[in-house]
Amino acid sequence: MSQCVDGIKHLCTSVLGCFDLDLYKQSGGLGDPELLARDTVFSVSEIEALYELFKKISSAVIDDGLINKEEFQLALFKTNKKESLFADRVFDLFDTKHNGILGFEEFARALSVFHPNAPIDDKIHFSFQLYDLKQQGFIERQEVKQMVVATLAESGMNLKDTVIEDIIDKTFEEADTKHDGKIDKEEWRSLVLRHPSLLKNMTLQYLKDITTTFPSFVFHSQVEDT
């Protein structure tokens, strides 16, 4: 998760990317910031400032108003590796329309879960989905191992397989209270509530300061925060 957090922070300063999506021109733009503000924890001002960030990323190569996986990986993880399980998983969770590209609404709604004011249950749900690779509603041992290995690879760490297996053993020993060889949503929630530090990387304090980071919206804002 630390790789995800570092990458999201890097979004504020990185506008790298290389792709061509001429067939998917988007004209919606910012849309209704008040509606997005009601549906997320962002204020209207934060939504408009977040849109400035989105435009910088999505127009890095062509001004198409969209972000694809390659551009997302370059901005988020500073890598253009074709195979990155961790980066792919994070992108897939952002890409709620499952069309291989991100529009602003998806971008804003996904980042909302990392806001300091986001409900803890939203953070727990997102972190659960991150490990539920097969989307079966529970986490299997192999899925945990795949994500651990992928995360270590992204951070440049190399642990012996025996050490990794030991980490997984201890995780399941505590989390799998039903002793069925898997971790369901209820068990994951209980584990996280016992160990809140597991969610420490699900909160990005800088999102509260997004209007300071990208203040240009101030000059053309159409609505006021309530």
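Each Cβ is built from the backbone N, Cα and C atoms, and glycine gets one as well.
According to Swiss-Prot, the protein has these features:
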DOMAIN    36-81  domain 'EF-hand 1'
DOMAIN    82-117  domain 'EF-hand 2'
DOMAIN    119-154  domain 'EF-hand 3'
DOMAIN    163-198  domain 'EF-hand 4'
MUTAGEN   Gln3 to Glu  No effect on tonoplast targeting
MUTAGEN   Cys4 to Ser  Loss of tonoplast targeting. Loss of tonoplast targeting; when associated with S-12 and S-18
MUTAGEN   Cys12 to Ser  Decreased tonoplast targeting. Loss of tonoplast targeting; when associated with S-18. Loss of tonoplast targeting; when associated with S-4 and S-18
MUTAGEN   Glu71 to Ala  No effect on binding to CIPK14
MUTAGEN   Glu106 to Ala  No effect on binding to CIPK14
MUTAGEN   Glu143 to Ala  No effect on binding to CIPK14
MUTAGEN   Ser216 to Asp  Increased interaction with CIPK11
MUTAGEN   Ser216 to Ala  Loss of phosphorylation
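Per-residue confidence over the domain 'EF-hand 4' (163-198) averages 95 (mean pLDDT, predicted model). Secondary structure of the domain 'EF-hand 2' (82-117), assigned with DSSP and counted as helix (H, G, I), strand (E, B) and coil, comes to 19 helix, 2 strand, 15 coil. Taken residue by residue with DSSP, Glu143 (mutagenesis position) is part of a helix. In terms of local Cβ density within 10 Å, Glu71 ranks first among the mutagenesis positions Glu71, Glu106, Glu143. Glu106 (mutagenesis position) sits 15 Å from Glu71 (mutagenesis position), taking the Cα positions as reference. Within the same chain, residues 121, 124-125, 127-128, 137-141, 144-145, 148-149, 152 sit at least 6 positions outside the domain 'EF-hand 4' (163-198) and bring their C-beta atoms closer than 8 Å to a C-beta of that stretch.
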